[in-house]
Amino acid sequence: MMGSVELNLRETELCLGLPGGDTVAPVTGNKRGFSETVDLKLNLNNEPANKEGSTTHDVVTFDSKEKSACPKDPAKPPAKAQVVGWPPVRSYRKNVMVSCQKSSGGPEAAAFVKVSMDGAPYLRKIDLRMYKSYDELSNALSNMFSSFTMGKHGGEEGMIDFMNERKLMDLVNSWDYVPSYEDKDGDWMLVGDVPWPMFVDTCKRLRLMKGSDAIGLAPRAMEKCKSRA
């Protein structure tokens, strides 16, 4: 009886320190302590972060490999030069068209020449290939310049006999205006000294000059005709 009371008094006895400090804390089995639990959680949080970092690094590495493996975009073709004018026909095409036209026997090019008359304040331009003879040219000039009349003193195709000096001088003196032309040599000659096709090819311009001024051309025309003969 006394022993049990002493034990109870001992348990309820006040003393300095935490109660039960002299007793060994019983083992709590397999439960973890607070500090162990915190350390474990920290370790678990670090492991996924490391895994994510490694995954991101792998992804970046893979992307860089893909970019290096992919070919670069092909270079864009240079912009074409803007065509000026319409239709856009270049010079070499024009030359090809002209050569093809000549080879195919197309129409001949026009032979435009300027026509002037002494005392007339204006000029005319005609296409010699529109006419077939000197007579047709004379009629056309008569319509252009009413003051000009060309008599039919010539022979075949309206050609003038430049080999006969007397007839030539009579012809020049009988006309108020005499048709003359500048040939490729730069010499002024009387119209009708050569056959018509040759005249069309050699004539550069026409001039209806006064008969008194054309007298000086007669000897020169005779000399040139003799040299051609």
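Note that Cβ sites are derived from N, Cα and C of the backbone, with glycine treated the same way.
Quoting Swiss-Prot on the mutagenesis of Leu16 to Phe: Suppresses the axr3-1 phenotype; when associated with L-88.
Quoted from Swiss-Prot, the note on the mutagenesis of Pro88 to Leu is: In axr3-1; gain of function. Affects auxin-related developmental processes. Affects photomorphogenesis.
The annotation that Swiss-Prot gives for the mutagenesis experiment Val89 to Gly reads: In axr3-3; gain of function. Affects auxin-related developmental processes. Affects photomorphogenesis.
Annotation source Swiss-Prot lists domain 'PB1' at 110-211.
Swiss-Prot lists Lys114 to Ala among its mutagenesis entries, and the accompanying note reads: No effect on interaction with ARF7. In the three-state DSSP classification, Lys114 (mutagenesis position) falls within a strand.
Counting only same-chain residues six or more apart in sequence, the Cβ atoms lying under 8 angstroms from the Cβ of Asp118 (mutagenesis position) belong to Tyr177, Arg207, Leu208, Met209, Lys210, Asp213. Experimental mutagenesis at this site is recorded by Swiss-Prot as Asp118 to Asn, annotated: Suppresses the axr3-1 phenotype; when associated with L-88.
Taking Cβ-Cβ distances under 8 Å and a sequence separation of 6 or more, Pro121 (mutagenesis position) has no neighbours in its chain. What Swiss-Prot notes for the published mutagenesis of Pro121 to Ser is this: Suppresses the axr3-1 phenotype; when associated with L-88.
Counting every protein chain shown, 18 other Cβ atoms lie within 10 Å of the Cβ of Asp183 (mutagenesis position). Under the DSSP three-state reduction, Asp183 (mutagenesis position) is assigned to coil, being neither helix nor strand. In Swiss-Prot, the entry for mutagenesis Asp183 to Ala states: No effect on interaction with ARF7; when associated with A-187. Loss of interaction with ARF7; when associated with A-114 and A-187. The structure shown retains the original residue.
Looking at Swiss-Prot, you'll find the mutagenesis Asp187 to Ala noted as follows: No effect on interaction with ARF7; when associated with A-183. Loss of interaction with ARF7; when associated with A-114 and A-183.
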Can you tell me the mean pLDDT for the domain 'PB1' (110-211)? 77
Near Lys114 (mutagenesis position), which residues of its own chain have a C-beta under 8 A away, given they sit six or more steps off in sequence? Leu123, Arg124, Lys125, Arg205, Leu206
